[in-house]
Each structure stands twice: as C-alpha cells, then as structure tokens.
Amino acid sequence: MDTLLRTPNNLEFLHGFGVKVSAFSSVKSQKFGAKKFCEGLGSRSVCVKASSSALLELVPETKKENLDFELPMYDPSKGVVVDLAVVGGGPAGLAVAQQVSEAGLSVCSIDPNPKLIWPNNYGVWVDEFEAMDLLDCLDATWSGATVYIDDNTTKDLNRPYGRVNRKQLKSKMMQKCILNGVKFHQAKVIKVIHEESKSMLICNDGITIQATVVLDATGFSRSLVQYDKPYNPGYQVAYGILAEVEEHPFDVNKMVFMDWRDSHLKNNVELKERNSRIPTFLYAMPFSSNRIFLEETSLVARPGLGMDDIQERMVARLSHLGIKVKSIEEDEHCVIPMGGPLPVLPQRVVGIGGTAGMVHPSTGYMVARTLAAAPVVANAIIQYLSSERSHSGDELSAAVWKDLWPIERRRQREFFCFGMDILLKLDLPATRRFFDAFFDLEPRYWHGFLSSRLFLPELIVFGLSLFSHASNTSRLEIMTKGTLPLVHMINNLLQDKE
C-alpha cells in the first residue's frame with residue numbers, strides 16, 4: 001500500500017516458500033526480459049491463454065539507477081567525531097540528516113549505495129505530503145480513490161492520492177544535505193561499539209567512524225537497534241507490476257485503493273477457498289488508459305502468504321478483468337513486517353522508520369508517518385547536542401527515544417496492533433463487512449486512522465463508531481474474534497507507564 005519495502009531477512013515466515021525479495025527495477029520499458037524470480041508457479045491463465053510464467057517472462061532485467069551528481073565523501077584520515085552518524089540512506093535517514101545539519105551540526109550518512117535511487121514504490125494521501133511541503137515530489141495524483149467491497153458494493157473515497165516521485169524526493173533531500181555540509185560514506189555498518197560520550201561504527205570496508213549519536217535508519221534489518229522480546233509480527237506481502245496494457249477497466253481519475261472482489265476465482269475452487277481463508281485485494285494506480293501499476297496484496301497474515309500464491313491470484317484477476325499485459329517496466333516483491341514488539345526503550349542507538357517499529361500495524365503505512373517524525377527526532381538531537389549541560393551518550397539517546405515514542409504514541413500503536421490482531425482472524429466475507437463499515441465512518445475517523453492522527457481517546461470513539469456502523473454479523477465477529485486481543489491490549493496499556 002503506502003510503502004513497498006524490501007527486507008533483507010530470508011522469508012522463512014512465508015507458507016513454505018522461499019524467495020529472494022526484489023524491489024522495483026527502475027528501467028525503461030522493455031518488451032521481454034530473462035529475469036526469473038520464482039519457481040513452481042501455477043499455470044492459471046492470463047492474457048487469454050498465457051500462463052503466469054508467461055507473464056513473468058515480460059519482467060525486465062533489473063537495472064539500478066543512480067543520481068547523477070557528486071557527493072562530498074567522509075574523510076576518515078581526519079579522525080573527527082561527528083555529531084550524528086545516520087546509518088541508512090532512505091527517506092527517514094536523509095530527512096533527519098538534512099534537518100540536523102541545517103542546525104550547523106556535523107552529520108555523516110552511511111549507506112552501501114548512497115546515490116542509488118530508492119527502488120521502493122510509495123503511495124501517499126496528498127494531504128500528508130502537502131502538510132510537509134512535498135507536493136513537488138509527487139509524479140502523479142488522483143482526485144480520489146475507490147474501494148470495491150464486492151461485486152455489488154463500491155465506496156468512493158473523496159481524498160486525493162498520489163504516487164511519490166522517488167528520484168525527485170531523494171534528489172531534493174540529498175541536495176539540501178550537501179548544501180548543509182553532510183558527508184557521505186559508502187559502506188555497510190557491521191558493528192557499533194559504545195563509549196560514554198561517543199560511539200564507534202565499524203564498517204565493512206575497514207573504516208571506523210566516530211559519532212556522538214548513532215541513528216539506525218536501515219529499515220527492517222534490526223541490525224543495530226536491539227529487541228528483547230519475541231519478534232512475531234504479521235506480514236503484508238504483495239507483488240506489483242508497472243505495465244503497459246492494451247486497456248484496463250478503471251477510471252484514470254481515481255486510484256483503486258482496495259478491490260476485494262473474487263469473481264475472478266469462480267472457476268478455480270481450490271484458489272477461491274484459499275482466498276476466502278486469507279484474502280488478497282488489488283491495489284491499482286492508473287496513469288493512463290494503457291499504463292497502470294497493478295498490485296495484488298495480502299493486507300496482513302501470520303505467517304505471510306507465499307509470493308507464488310500472490311502471483312497466481314493476480315494472474316487470475318487480470319485475466320478476468322480483461323487486462324492484457326503488453327510489457328512490464330518494473331516489478332516489485334513486497335514484504336512488510338507489521339506489529340510485533342517495540343525495540344528496547346531506551347537504548348544507545350536511536351532508531352527511526354521500520355527498525356523503530358513505526359510501520360502502521362493495521363495498514364502497512366509508514367513513509368508519511370516517518371517523514372513527519374523526522375523533525376521530532378532531529379529537534380531532540382539538536383536540543384541535547386546544543387545544550388550547555390554535558391550529556392552522556394545514554395542520557396542523550398534516552399531523551400531522543402522518549403520524544404520519538406512518548407506514551408501517547410505507544411498507546412496509539414497498541415490500539416493499531418489490536419486492530420491488526422482482529423484483521424488477522426477475518427476471512428474474506430468478514431473482511432468485506434469490516435471495510436464496508438470502516439469506510440462508512442465520518443472521513444475524520446478513517447482519515448485519522450490511516451494517517452496515524454488519532455490518539456487513544458479519539459481511537460476509542462473511532463472504535464465505538466465503527467462498531468455502531470457495522471452489521472450485526474460484523475459486530476458478532478468483532479466481539480468473538482476481538483475479545484482476546486482486547487484483553488491483551490488493555491493489559492499492555494496498564495503495564496506501559498511513563
């Protein structure tokens with residue numbers, strides 16, 4: 001949905017299916033390519049009689065695209081202790097680097113490929129980027145969105161949606177970082193050694209970088225930020241293609257936020273039953289009458305669905321919709337861990353984004369939330385580094401963690417995890433009933449829920465409103481499937497104190 005992110009972890013959590021996770025291959029359109037990323041796919045029809053493997057043969061070779069300007073590199077011979085070392089050059093890391101450096105503090109950004117344009121596909125609500133003055137970083141917008149509950153029920157969402165221009169967003173951030181004096185180091189951090197007032201980052205090229213504060217912005221690797229509780233999240237899994245098609249049935253002025261219809265599976269009993277147990281939906285961004293981004297998505301499951309299963313469902317759906325793929329510009333494998341415990345709070349390494357547990361546990365949304373949190377992290381770092389009073393490394397990082405995860409944000413996340421635990425238990429009919437009620441709510445409620453703008457008192461009102469809008473069947477499902485998650489949430493809320 002909002003963030004389609006790679007994870008370096010192997011995919012043992014998938015239903016008996018191991019596959020290397022790829023991300024977008026940002027390339028010019030090619031008609032054919034030899035890249036194969038999956039074995040043992042089903043032979044359901046697509047493009048009339050074409051098999052799913054025939055669709056995959058249209059996937060082009062991966063070609064990495066880099067920014068075309070020079071970066072000021074970190075000079076290890078000087079042995080200086082930088083104020084902030086940011087590990088990871090994604091949106092979250094660069095946003096913090098940019099804002100901390102604007103205050104005149106020294107920053108080093110460490111990433112194995114600092115000039116590589118992000119391979120991830122980001123979709124956001126336009127109002128979220130407008131609030132951060134980032135409208136110039138959207139390369140396509142739609143006046144609204146559509147949700148297909150089933151063949152007879154459609155929801156029209158009057159909320160503009162946009163696709164992030166990855167190159168523009170990264171270029172804008174990098175240029176500001178360069179202007180502010182940020183230095184870059186092309187390497188992977190393999191270890192961090194902490195002393196009282198500084199930390200030493202050991203890189204895989206043998207270079208050691210010293211910093212007062214270390215920020216882990218590496219996504220879901222959890223390589224630097226520590227966890228002390230069992231990690232058992234739900235997983236959002238998706239497969240997407242940016243394709244040239246002969247035609248498609250969607251309104252080019254609206255994106256398809258969710259399509260829960262399953263009429264494309266009526267002739268495949270086994271696949272229809274699988275989809276009924278753990279449903280998937282179509283997410284689509286039509287750029288023109290013959291160019292469209294299509295993605296089959298499992299909202300959340302534990303364990304996550306196998307990529308082969310997702311692709312088989314997508315192929316059946318496209319065939320049923322009469323979408324004949326002529327060529328594929330980019331393809332994307334998406335695996336997003338959702339929910340699970342927060343990292344140890346506080347700890348010496350500061351985190352942001354996926355490594356700090358900031359993915360929305362009910363939706364998989366993160367990019368807008370993370371970019372909005374960047375000033376919070378940056379301001380905390382600036383405040384404590386600029387203080388006349390000397391702080392130890394542990395004191396400083398504890399203060400930053402407190403600002404990133406205040407009690408109201410932790411309570412909000414607990415409610416979102418409660419929502420995820422209910423969604424994990426819903427089959428297709430129950431999921432449809434849930435979203436039928438969800439998108440009937442006043443816009444301020446579903447807007448606020450999806451954009452992480454509601455806090456616990458408002459979330460309680462949101463929950464009561466959702467329950468009142470639900471059908472009797474859906475109310476019964478929420479009560480029976482949500483009782484244990486509700487008890488778990490209340491227990492966690494009572495234990496979590498300032």
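The backbone N, Cα and C atoms fix where each Cβ goes, and this holds for glycine too.
Here the original residues are kept at every noted site.
As annotated by Swiss-Prot, NAD(+) binding site applies to 84-112. Every protein chain shown contributes to the tally, and the Cβ of G104 (NAD(+) binding site) ends up with 11 other Cβ atoms within 10 Å. DSSP assigns G104 (NAD(+) binding site) to coil, not to a helix or a strand.
According to DSSP, D127 (mutagenesis position) sits within a helical segment. Swiss-Prot gives this note for the published mutagenesis D127 to A: Reduces catalytic activity 2-fold.
For E128 to A, Swiss-Prot lists a mutagenesis experiment annotated as follows: Reduces catalytic activity 20-fold. Cβ neighbours within 10 Å of E128 (mutagenesis position), excluding its own Cβ and spanning all shown chains: 23.
The number of other Cβ atoms within 10 Å of the Cβ belonging to D259 (mutagenesis position), over all protein chains shown, comes to 23. Annotation of the published mutagenesis D259 to A in Swiss-Prot: Reduces catalytic activity 4-fold; the original residue is retained in the structure shown.
Experimental mutagenesis is annotated in Swiss-Prot for E295 to A, K or R, with the remark: Abolishes catalytic activity. Over all protein chains present, the Cβ of E295 (mutagenesis position) has 24 other Cβ atoms lying within 10 Å.
Same-chain residues at least 6 positions away in sequence with a Cβ under 8 Å from that of E296 (mutagenesis position) are, in sequence order, A238, Y239, G240, T280, F281, L282, Y283, I310, Q311, R313, M314, R317. Under mutagenesis, Swiss-Prot gives E296 to A, K or R with this note: Almost abolishes catalytic activity.
According to DSSP, E332 (mutagenesis position) is assigned to a strand segment. Annotation of the mutagenesis experiment E332 to A in Swiss-Prot: Reduces catalytic activity 20-fold.
Among the sequence features in Swiss-Prot, the mutagenesis site H360 to K is noted as follows: Reduces catalytic activity 7-fold. Around the Cβ of H360 (mutagenesis position), a 10 Å sphere holds 26 further Cβ atoms from the protein chains shown.
According to Swiss-Prot, the mutagenesis experiment H360 to R carries the following note: Reduces catalytic activity 5-fold.
One mutagenesis experiment catalogued in Swiss-Prot, H360 to A, is accompanied by this note: Abolishes catalytic activity. Reduced to three states, the DSSP call for H360 (mutagenesis position) is coil.
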*Could you check which of the binding-site residues (A92, V96, V100, G104, P112) sits closest to E128 (mutagenesis position), going Cα to Cα?*
A92
*Show which residues of the chain containing P112 (NAD(+) binding site), separated from it by at least 6 in sequence, have their CB under 8 Å from its CB.*
Q186, A187, K188
*In the structure shown, which of the binding-site residues L84, V100 has the fewest other Cβ atoms within 10 Å?*
L84
*Measuring Cα to Cα, how many angstrom lie between E332 (mutagenesis position) and G104 (NAD(+) binding site)?*
39
*If you measure A92 (NAD(+) binding site) to H360 (mutagenesis position) at Cα, how many Å is it?*
15
